[in-house]
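Pulled from Swiss-Prot, these are the features on record:
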DOMAIN    1-91  domain 'Pyrin'
DOMAIN    107-195  domain 'CARD'
MUTAGEN   ILE8 to Ala  Abolishes homooligomerization
MUTAGEN   LEU12 to Ala  Abolishes homooligomerization
MUTAGEN   LEU12 to Gln  Abolishes promotion of apoptosis and NF-kappa-B activation
MUTAGEN   GLU13 to Ala  Abolishes interaction with PYDC1
MUTAGEN   GLU13 to Trp  Abolishes interaction with NLRP2
MUTAGEN   LEU15 to Ala  Abolishes homooligomerization
MUTAGEN   TYR36 to Ala  Abolishes interaction with PYDC1
MUTAGEN   ASP48 to Ala  Abolishes interaction with PYDC1
MUTAGEN   LYS55 to Arg  Strongly reduced PELI1-mediated ubiquitination
MUTAGEN   LYS174 to Arg  Loss of inflammasome activation activity
Amino acid sequence: MGRARDAILDALENLTAEELKKFKLKLLSVPLREGYGRIPRGALLSMDALDLTDKLVSFYLETYGAELTANVLRDMGLQEMAGQLQAATHQGSGAAPAGIQAPPQSAAKPGLHFIDQHRAALIARVTNVEWLLDALYGKVLTDEQYQAVRAEPTNPSKMRKLFSFTPAWNWTCKDLLLQALRESQSYLVEDLERS
């Protein structure tokens, strides 16, 4: 069993019967990422913690299933439990800040961030560089860095210039770039996660 699946099961087994019922009801209305469907209501309401964990993992896969579970727990006011779930999911891989999804463990090389691991593919395939720059401006990029990247003539050269600043970045900075990529080019990120 994967770490994320175990963490989801652990969280759901620690809910009272009333909290589990509330969790399932919230799961029916929580906003989902594009491309994901809802677990059918009839099947969902009759499930225990173990069945629900299996259904979450089969419907949403481990990484997004854990993120979705943490979001629902947070909506229920169970911030501590949501934090524990995220910590257990990201343990040993350099925890991502709340709301930022880390790359799947199966695709990650020890010690390498998703951004570093897929550097060449990102340089070649990112098309919406301006959007990334706007998302990172003031948080990660200085005005001088922002202008230097924008001055490059092509998208690949802009991405190369952007990557020239990453050796000075910490995990949080790289997570912000990953989050911006997820928002602007989610299909590219999903494709790289599967590779």
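Using the three backbone atoms N, Cα and C, a Cβ is placed for every residue, glycine included.
Overlay of Swiss-Prot annotations on the structure.
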residue : record               : DSSP (3 states)
ILE8    : mutagenesis position : helix
GLU13   : mutagenesis position : helix
TYR36   : mutagenesis position : coil
ASP48   : mutagenesis position : coil
LYS55   : mutagenesis position : helix
LYS174  : mutagenesis position : helix
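Considering only the mutagenesis positions ILE8, GLU13, LEU15, TYR36, LYS174, the residues lying within 10 A of ASP48 (mutagenesis position) on a C-alpha to C-alpha basis are GLU13. The C-beta environment of ILE8 (mutagenesis position), restricted to residues of the same chain at least 6 apart in sequence and closer than 8 Å, consists of THR53, LEU56, VAL57, GLU62, GLY65, ALA66, THR69, LEU85. Taking all protein chains in view, 19 other C-beta atoms sit within 10 angstroms of the C-beta of LYS174 (mutagenesis position).
Mean model confidence of the domain 'CARD' (107-195) amounts to 88 (pLDDT, 0 to 100 scale). Counting residues per DSSP class in helix, strand and coil order gives 62 helix, 2 strand, 25 coil for the domain 'CARD' (107-195). Neighbour density for LEU12 (mutagenesis position): within 10 A of its CB lie 24 other CB atoms from the protein chains shown. Cβ environment of LYS55 (mutagenesis position): ILE39, ALA43, LEU44, MET47 lie under 8 Å away, each six or more residues apart in the same chain. Taking a C-beta cut-off of under 8 angstroms and a sequence separation of 6 or more, GLU13 (mutagenesis position) has the following same-chain neighbours: ALA49, LEU50. LEU15 (mutagenesis position) sits 25 Å from TYR36 (mutagenesis position), taking the CA atoms of both as reference points. Note: the CA-CA distance between LYS174 (mutagenesis position) and TYR36 (mutagenesis position) rounds to 26 Å. Set side by side, the mutagenesis positions LEU15, TYR36, ASP48 differ in how many other CB atoms lie within 10 angstroms of their CB, and the most is found at LEU15. Cα separation, TYR36 (mutagenesis position) to LEU12 (mutagenesis position), rounded: 21 Å.
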